[in-house]
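Enquirer: Okay, so Swiss-Prot annotates it like this:
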DOMAIN    278-415  domain 'THD'
MUTAGEN   ASN339 to Ala  Does not affect binding to grnd
MUTAGEN   ASP343 to Ala  Abolishes binding to grnd
MUTAGEN   HIS394 to Ala  Abolishes binding to grnd
MUTAGEN   ARG397 to Ala  Abolishes binding to grnd
MUTAGEN   ARG402 to Ala  Abolishes binding to grnd; when associated with A-407
MUTAGEN   ARG407 to Ala  Abolishes binding to grnd; when associated with A-402
Amino acid sequence: MTAETLKPFITPTSANDDGFPAKATSTATAQRRTRQLIPLVLGFIGLGLVVAILALTIWQTTRVSHLDKELKSLKRVVDNLQQRLGINYLDEFDEFQKEYENALIDYPKKVDGLTDEEDDDDGDGLDSIADDEDDDVSYSSVDDVGADYEDYTDMLNKLNNAHTGTTPTSETTAEGEGETDSASSASNDDNVFDDFTSYNAHKKKQERKSRSIADVRNEEQNIQGNHTELQEKSSNEATSKESPAPLHHRRRMHSRHRHLLVRKGESLLSARSEDSRPAAHFHLSSRRRHQGSMGYHGDMYIGNDNERNSYQGHFQTRDGVLTVTNTGLYYVYAQICYNNSHDQNGFIVFQGDTPFLQCLNTVPTNMPHKVHTCHTSGLIHLERNERIHLKDIHNDRNAVLREGNNRSYFGIFKV
């Protein structure tokens, strides 16, 4: 047999078993590719997670820094508001409230706890003001008073001697002797003027001292009597001498500019002179419900008129209403110290039934009790028998009202 005859009976090896070797090769290749793709996919997923976490961290850091800046700006705004409202020391205010809360609320009629030393310090303020007006020099020695009066007596004696020397005592006096006498009298007058100048210097020192009202009035009467004597003597010598004229002028200007000082401890009202202007000052000690006109229904404040005799004949007071007996221009002032939890407090000064002055305070804080004062004042022309009274804007507002306190008061004096 030849090859050609055997060719139909021979089949290729790849065609046996339905192509099994080719299928196995493709499956292995696919598995190999799948195994290679799994790490790549996992790597991409991990990289994405890292990028997301990094982005989230950056965003969170930026957000925190922005919030920190906003917090700092808010703190600055709060600090500025505290400075404007004057509440930088809230802790100290809280301590003050804890210390005086019971005294201000539970015992409203208890006398204010001011010691005698504090009262003396208040009186010292008047003396210090008077001393400052006189070049800030204080003279408190009583011996200088006696020395000043001795100098004044010596000056009067010299004036009498000078007047006697200028009066002719003998009809036989020659003209030459007359010229000698006139020259000597002129020299004496010069000495008298120097002595009077030194007396004025001592007198200014004496005016700086604190004296009682009775001593000042007695001294003023003595000076007026001496002033009359000096005026008569200077008028007799005016035609021949030049020194008495300026002496009389200095004396008149000195008496014109005299002013009275108040001794420590005396009331301003009791220390006034006879020609002083009427004045009255009240410490607000109580209140009562009052229904007024014009829609004002607040409580009326009543003052403690312990100085009744000081303004008798000028003012009349009854149930918190002050009546003026003399027509004129008056200065009215008032202050109330509030201690409550309200944000707004205030009062009105009425002229009759018409509001004249108004005071309103706003304290927007979170403190349980807010202690603050409200003060107002002004000028007003009042006719005879016109009335002035003080009334709160609201009802039942807790205020510091006690006998002898210096926080709530009301006053008036004639200008």
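Numbers here mean position along the shown chain, with the first residue as 1.
Positions of Cβ are set from backbone N, Cα and C atoms, glycine also.
None of the substitutions listed is reflected here, since the structure keeps the original residues.
Give me the structural setting of these features: burial, nearby parts and distances.
Expert: Cβ contacts within 10 Å of ASP343 (mutagenesis position), excluding its own Cβ and spanning all protein chains shown: 11.
Its own atom aside, the Cβ of HIS394 (mutagenesis position) has 14 Cβ atoms within 10 angstroms in the protein chains shown.
DSSP assigns ARG397 (mutagenesis position) to coil in the three-state reduction, placing it in neither a helix nor a strand.
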Enquirer: Can you check which residue among the mutagenesis positions ARG397, ARG402, ARG407 has the largest number of Cβ atoms within 10 Å of its own?
Expert: ARG402
Enquirer: So how many of the residues in the domain 'THD' (278-415) end up helix, strand or coil by DSSP?
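Expert: Taking the domain 'THD' (278-415) as a whole: 4 helix, 79 strand, 55 coil.
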Enquirer: Over all shown protein chains, what is the count of other CB atoms within 10 A of the CB belonging to ASN339 (mutagenesis position)?
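Expert: The Cβ of ASN339 (mutagenesis position) has 20 Cβ neighbours within 10 Å.
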Enquirer: Given the mutagenesis positions HIS394, ARG402, ARG407, which lie close to ASN339 (mutagenesis position), meaning Cα to Cα within 10 A?
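Expert: Within 10 Å of ASN339 (mutagenesis position): none of them.
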Enquirer: Roughly how many angstrom lie between the C-alpha atoms of ASP343 (mutagenesis position) and ARG402 (mutagenesis position)?
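Expert: The separation of the Cα atoms works out to 23 Å.
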